[in-house]
Amino acid sequence: MTNLQDQTQQIVPFIRSLLMPTTGPASIPDDTLEKHTLRSETSTYNLTVGDTGSGLIVFFPGFPGSIVGAHYTLQSNGNYKFDQMLLTAQNLPASYNYCRLVSRSLTVRSSTLPGGVYALNGTINAVTFQGSLSELTDVSYNGLMSATANINDKIGNVLVGEGVTVLSLPTSYDLGYVRLGDPIPAIGLDPKMVATCDSSDRPRVYTITAADDYQFSSQYQPGGVTITLFSANIDAITSLSVGGELVFQTSVHGLVLGATIYLIGFDGTTVITRAVAANNGLTTGTDNLMPFNLVISTNEITQPITSIKLEIVTSKSGGQAGDQMSWSAKGSLAVTIHGGNYPGALRPVTLVAYERVATGSVVTVAGVSNFELIPNPELAKNLVTEYGRFDPGAMNYTKLILSERDRLGIKTVWPTREYTDFREYFMEVADLNSPLKIAGAFGFKDIIRAIRRIAVPVVSTLFPPAAPLAHAIGEGVDYLLGDEAQAASGTARAASGKARAASGRIRQLTLAADKGYEVVANLFQVPQNPVVDGILASPGVLRGAHNLDCVLREGATLFPVVITTVEDAMTPKALNSKMFAVIEGVREDLQPPSQRGSFIRTLSGHRVYGYAPDGVLPLETGRDYTVVPIDDVWDDSIMLSKDPIPPIVGNSGNLAIAYMDVFRPKVPIHVAMTGALNACGEIEKVSFRSTKLATAHRLGLKLAGPGAFDVNTGPNWATFIKRFPHNPRDWDRLPYLNLPYLPPNAGRQYHLAMAASEFKETPELESAVRAMEAAANVDPLFQSALSVFMWLEENGIVTDMANFALSDPNAHRMRNFLANAPQAGSKSQRAKYGTAGYGVEARGPTPEEAQREKDTRISKKMETMGIYFATPEWVALNGHRGPSPGQLKYWQNTREIPDPNEDYLDYVHAEKSRLASEEQILRAATSIYGAPGQAEPPQAFIDEVAKVYEINHGRGPNQEQMKDLLLTAMEMKHRNPRRALPKPKPKPNAPTQRPPGRLGRWIRTVSDEDLE
C-alpha cells in the first residue's frame, strides 16, 4: 500500500501486477510469510509457420516455474507436430529452490512477412479451458471455440497482425511455495548422473486397472505377438512415477513375456519409452508377478505428456508355428504426477490457434512472468531477500474483484489492442482512491464501489493492523468540492478571497459559518471572483450518502457543525448541519477523503486534524486530536460518516476539544457541546442555536453550552464542568413527538419547524411566522401552500423543487406533468394501484409491501456483512427480523442455514469450536520441539500438542501452554537415547596445562631421557 500521506492514490500492488504483469512483480499479501525475492522473467520466441500455415500454441498460464507452453504445427495429414517448448529466459531451477507465480501475460502476434508476400494474412482463435490438455476432445481451429461457454474465456477471428494477449488469473489463493526441481549435490560413477529435488506438493494420481482377469490367446509367431494391454490419458510436464504390479497365470510351458511403457505426447508421438520386463518367463500353475516401479525426471519430459500406454509382447521358448500361447492377467497401476494438482500447474490451459498464415512467416510470442523466488544457498549469499507483507485488505479486495471478473469484464484472453485500452481501467481498479471514471463509462462503477465498501472497512475492523486500508475506502470527492470547499462551526470565512479559488474548473463554493451575514458581506467584497456562481450540492446529496464504518469503545466528545450553501453573493441558499466527534490521536483513516491532510495547530503546538489551516486554534492542548463527521452514536460506539464534508472553520468546537483534553473519556459523551472557549476561560455564545439544537435532537442528544440550551452551563468554564450532565442519554430520538401537553400532530410540526431553518432567531421572523399562521386561518389557498411547503420539507426536496422552479419560470413543464399524471379511475391508475382513488399513491406502499421492503433491506445489509443465508424469504419466515446471535453462531460453527424462529440458545455462549488438521498439529509440534534439521518430535510429544489444540477448540497454544510444551520437549530430549552426547565442560578452578611437545613448530621439548 502507498504511504498514508498520499491522499491521491492508494494502490494495491498485487492486483495491479495481476491485471498488468508488465508493471512488475509484487509480493502476494497473504499470510505465507517466507523471505523471498521478486523477479520478472521474460519469454520471447519467434516461431516459424509451417507449410499448412496453421499451428497451435498451448500455454500453461498458471504453472509455477519456467515452463510457459509449447508450440505445435499442423501437418498436411491433419495432425499436429511438436515444434518446441516455451520457457522463461532464465532457467529458474539453476538458481532458485522454491517459487510462487505472481502474475503472467503473453502476447501472440505476427508482424513479419516472408519473401514474396506483401500483406499479413491469417486469423487467431484463443480459448482458456478450465481442464487439462488431455481432456480436450476437439483441438481443431474451429473446434476450440466449443471448449467453453464463458464468453470472457474465448475470442475468435482476431487478425494475426493485431494479436491476442493471454492473461493469467489465479484459481486459488494462500498457496505455498513449490520446489522447482533444482539440482542437489550428488556423486556417482556415471559423470552424467543428475540428482534433483522435485515438488511433492499436491500430487496428481491416476489409478489404472490394467487388467481384471484378462484372457490372452494366440498362436506362436516369430518375434512374438504384441498387444496393447491398456492406454489411458494422463497429463504431465513435470517428473512422474509409475508403480503397481501385474499378476500373470498360464498353463503353457515356456512362455516368455516382455512389457514396455510408452509416454505419448499431445501430438501422438512417443516421448519416453521404458522397458519394464524383457524375456520374463512364466511358470505354470503359479502366480507370476511383474512389478512396475518407474521414475521419470523432469529433464526427460521434453514436451507435454497426454497419455500412457503399456504393450505386452508374448513369445515362446523353442516355439513352433501353430503352437498355442495363452495367459491371464490382473492388476493395477498408479501414475503419480509430482505437483500435478497444484492450482495452475496443469489446469487451466490456454490454447491459441492460428490459421491461413503465410508459410514461412514468423509468429512472435512475447510475455513476462512475475515470481516470488527463494534462492538456493549459493545465490542467497549475494541476494537480499525480504518477507512479504500481510495485508488482508488488499488480499480481500483482490479476491472480491476477481470473483466478479465476469461482471467486471476481466478476461483471460484479449485482442491485444483491447487489452492495451483497458490498462487505464485496470489502474482504476488497482487504485482504491480513483474516481472510477472509465469504470463508470463501462457500467462497472457501482460494482467496484460496493466491493470497496465491503472489503476494506470490514478488514480494518477485524484486523486492526490493516486500519490504514479504511483510509482508502470510497472515492476522493475533492475534485467535486473544489479546493475551497470548507465547513465552519464558528466565525465567518470568505474562502473565495484566495487566488487559487479563481480556477476555471472550480465554479461552485460551499461555505459554512455561524454568522451568515458576515459571510455574505465578505463575498460581496470580492466582486470579480468567478467562483460563486452555482450551487454545489443540495442537502439530498448528503442525505443519500452511505455510512463508512463503526468505531467501538472509543472515547469521544460531540459538537454540531452548521453548513451554509451559498447560491450568489447575497443569498444563503440552504442550511445543513452535521454532528462531529473529537477523537484522541491522529486518526485520519477515520475521516472522509475530503477532510484528510488538513489540520490546525493549537496554542501549545499540537494539531487538530479535520480543521482548515486558518490561523491558530485558541486552546492549550496536551496532545493531537482528530475531528470526524458521524451519522449516529450509541452507548459505546459511533457511526462514522462518508459524507463529503469539507474541513471545519471556526471555534464553536473548542468546548468539546477542551473537555476531551481535560477528562479523556473512555466512551462517547452523549451530550453535544457548542461554544467558543477563549483564552480567559470564558465560553462565548455562537449563532445558529436552533439549527444545532435540532441536529442534537435528531440523534436523541441534549445540547450543552451557554444560553438557552437543553443544558445551560453558563459562560464560565468552571460552571460548565459542574453543570455538565453525565454520560447516559436520557431521551429517545425525535423527543418532540411524544410530548403529552401538545396536540397529536403538533409535535411532528414543531420538530420539523425546529429542524428546518432559523425561524426562531429574531423577533421579526417570529412575527412573520405568526402573520403567516393567521393568514392561513383565513385563506384556504395560503393554507394549501403551507401544506405543500411542509410536504416538500418533510421529504427533503425543498432545494430540488427550488432549482426546478428556476428552470421552469412559467411552470410549463409542471403543468404538463400534472396534466399527464394518472387520474383516479384511469386505466394506468387501476393497473398500478387498483380501483382506489388517486390518494392511494400519496399514502405510500401497503403494509405488506412495506414489510417486504423491510425484509429486503435487512437481507441486503446482512449480505454486505457476509451473511448470505439471510435472504428476504428467510427474513420473512424469521418474523421479519435479522438473524439472532444464536442463529449467527450456529451458522458460523456449522455453515448450515439455521431454521427461522429457532434461537439456538446453546450456541449463544458456546465457544466457537473448530478442528485442527493433523498436518497443522505436526507442523506445530515440529516447530516447538526443535529447529529444522534436528530430530523429529516423538509421537508422545505430538499427542501432547494435539491435546492442547483440543482444549483450545482448534486454536494453538497460549503463552502458558507454550511454556509447558517447551519444558516437556526439553525433558523428552534428555530422555532420548539418540540425542548427541553433551560436550564435557572444563572444571571452573582447574588451571589449563600446556600439552607436551607443543612449544613451537620447530622446537622440540627436552625430556628426561635426553638429559641422561
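Cβ coordinates are placed from backbone N, Cα and C, and glycine is handled just like the others.
These figures come from a predicted structure and were not determined experimentally.
Residues or ranges marked as divalent metal cation binding site in Swiss-Prot: D30. A coil conformation is recorded for D30 (divalent metal cation binding site) in the three-state DSSP classification, outside any helix or strand. Non-local contacts of D30 (divalent metal cation binding site) by the CB criterion (under 8 A, 6+ apart in sequence, same chain) comprise Y173, D174, G388, F390, M395.
Summarising the environment of A441 (mutagenesis position), the number of other Cβ atoms within 10 Å of its Cβ, over all protein chains shown, is 10. Quoted from Swiss-Prot for the published mutagenesis A441 to E, Q or R: Lethal for the virus.
Counting only same-chain residues at least 6 apart in sequence, those with a Cβ under 8 Å from the Cβ of F442 (mutagenesis position) are G409, Y425. DSSP assigns F442 (mutagenesis position) to a helical segment in the three-state reduction. Among the mutagenesis results in Swiss-Prot, F442 to D, G or N has the note: Lethal for the virus. The residue drawn here is the original one.
One mutagenesis experiment catalogued in Swiss-Prot, A512 to D, L, N or V, is accompanied by this note: Lethal for the virus.
For 513-755, the entry in Swiss-Prot reads domain 'Peptidase S50', with the evidence type sequence analysis.
Just so you know, the Cβ of S652 (active site, nucleophile) picks up 28 other Cβ atoms within 10 Å once every protein chain is counted. Taken residue by residue with DSSP, S652 (active site, nucleophile) is part of neither helix nor strand, so it is coil. Per Swiss-Prot, the feature active site, nucleophile maps to S652; the stated evidence is experimental evidence.
K692 (active site) has a Cβ environment of 25 other Cβ atoms inside 10 Å. Residues or ranges marked as active site in Swiss-Prot (evidence: experimental evidence): K692.
Cα of A441 (mutagenesis position) to Cα of K692 (active site): a distance of 40 Å. Here S652 (active site, nucleophile) is positioned 11 angstrom away from K692 (active site), judged by their C-alpha atoms.
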